[in-house]
Amino acid sequence: MSKRKAPQETLNGGITDMLVELANFEKNVSQAIHKYNAYRKAASVIAKYPHKIKSGAEAKKLPGVGTKIAEKIDEFLATGKLRKLEKIRQDDTSSSINFLTRVTGIGPSAARKLVDEGIKTLEDLRKNEDKLNHHQRIGLKYFEDFEKRIPREEMLQMQDIVLNEVKKLDPEYIATVCGSFRRGAESSGDMDVLLTHPNFTSESSKQPKLLHRVVEQLQKVRFITDTLSKGETKFMGVCQLPSENDENEYPHRRIDIRLIPKDQYYCGVLYFTGSDIFNKNMRAHALEKGFTINEYTIRPLGVTGVAGEPLPVDSEQDIFDYIQWRYREPKDRSE
C-alpha cells in the first residue's frame, strides 16, 4: 500500500491536512497507533463534511471527533497553525524520522535507527546505500516517482494492461484492482491487484506458479520493471506504463499482486477495497449479527463465541447478505 495520502482539496483541507500530519507523527515517531487511527478517522469524516467548519464545537458533532481534536481545530482556525505541529516540525529527530518513513521499505524503527546514525536526508541515504536492504534501495531509487499520486486515467490504462495480460495467459484467471481506485478515487498511491484461479483453493496445495506466471508475463511486456519481493502468494514490485516516446516517460509506480484461494477471493476483494474505516464498521455490524469477518473468510459465531466453519462466498454481495446489511457499491465505501 501507498505510504502517502493525497493532500486534501476539500472545503476543510487545512484541517484535514493538519490531522493527517498529526496522524503520521503518532504512527512514525510516537508509534501510538490508537492516536494515529483517531486522527485518521477524524480527517476522513471531516473531508466528507459538505460545509466549511467554523469551530471545534461544530466539528465535534461529527462521529470520530472528540474534545481534544475539537480543541486543536479551534486553535488551528484561530491562528492558522498548531503549536504541537510547530514543535514537531522544529524537532530535528521527529521530522527526520517522519521524512525517512516516506521512503518505501523504511518503517518507523528503521528510520529511527538511521537517524540515530546521523542519516537524515535523501542525500545521506544515497551516501550510505550499504546500510539499506534491497527493498529500501529501490524505494530510494524511485523516491520522487513514488511520491507522485497516480491519476485515475493512468490507473485505468495500467488496469487494462494487467487484466489483458492475465486473460491472455489463461481466461480462467480472475483479477481485480482494489484499494481507493476501486472506490472511484481520482488518484491512487499505488496499484493493488488481487488474483485467483479455480485451481487454487484453501484446500489445495500451494500454487506459486499461478502468481509467478503472471509476474513473468508482465515483465515480458515491460510493464513490471523491478522486483521488491516475490513469494508464493504475494509479489511486491515496480511498474511503469509504456510511453510513446522517451521524452515523456510515465513515472515508476508501486504494484502489489496477491494470489488468493478462489474460495477466499471475495472476502479478500472486500477487505482490500476498503476503506479501513468501512471495514471496521462492517466487522462490528457482523459481530452484532453473530458472524466474524476477516480478509479470508466469514464464519458464524456459536453461543460460546467460537467461530464455526467458513461460509461459502461467491461474491461480495454474499457477505453483505449473510450479515443482513444493505449492499454498498465500492464507490460508497470511502468512509
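Each residue's number is its place along the chain shown, starting with 1.
Yeah, the Cβs are placed from backbone N, Cα and C, and that goes for glycine too.
There are 24 other Cβ atoms within 10 Å of the Cβ belonging to V65 (K(+) 1 binding site). Look at V65 (K(+) 1 binding site): DSSP puts it in coil. What Swiss-Prot records for K60, L62, V65 is K(+) 1 binding site.
K72 (active site, nucleophile) falls within a helix when secondary structure is assigned with DSSP. Counting only same-chain residues at least 6 apart in sequence, those with a Cβ under 8 Å from the Cβ of K72 (active site, nucleophile) are M18, L19, L22, G56, L82, K84. What Swiss-Prot records for K72 is active site, nucleophile, and it gives similarity to another entry as the kind of evidence.
In the three-state DSSP classification, D190 (mutagenesis position) falls within coil. Here Swiss-Prot describes D190 to E or S as a published mutagenesis experiment; the accompanying note says: Loss of activity.
All chains included, 23 other C-beta atoms sit within 10 angstroms of the C-beta of D190 (mutagenesis position). Residues or ranges marked as Mg(2+) 1 binding site in Swiss-Prot: D190, D192.
Feature annotation from Swiss-Prot assigns Mg(2+) 2 binding site to D190, D192, D256; the stated evidence is similarity to another entry.
What Swiss-Prot says about the mutagenesis result for M191 to I is this: No loss of activity. Residues within less than 8 Å, Cβ to Cβ, of M191 (mutagenesis position) and separated from it by at least 6 positions along the same chain comprise I150, M155, M158, Q159, V162, V177, G179, F181, C239, R253, R254, I255, D256.
Among the mutagenesis experiments that Swiss-Prot reports, M191 to T is described with the note: 50% loss of activity.
Counted within 10 Å of its Cβ, the other Cβ atoms near D192 (mutagenesis position) come to 23, all protein chains included. Under the heading of mutagenesis, Swiss-Prot lists D192 to E or S and annotates it as follows: Loss of activity.
Recorded in Swiss-Prot as a mutagenesis result, D246 to V carries the remark: Misincorporates T nucleotide opposite G/C template.
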| task | Compute the C-alpha separation of K60 (K(+) 1 binding site) from D190 (mutagenesis position), stating it in Å without decimals. | result | 33
| said: Can you give me the Cα-Cα distance between L62 (K(+) 1 binding site) and D190 (mutagenesis position) in Å, rounded to a whole number? | reply: 30
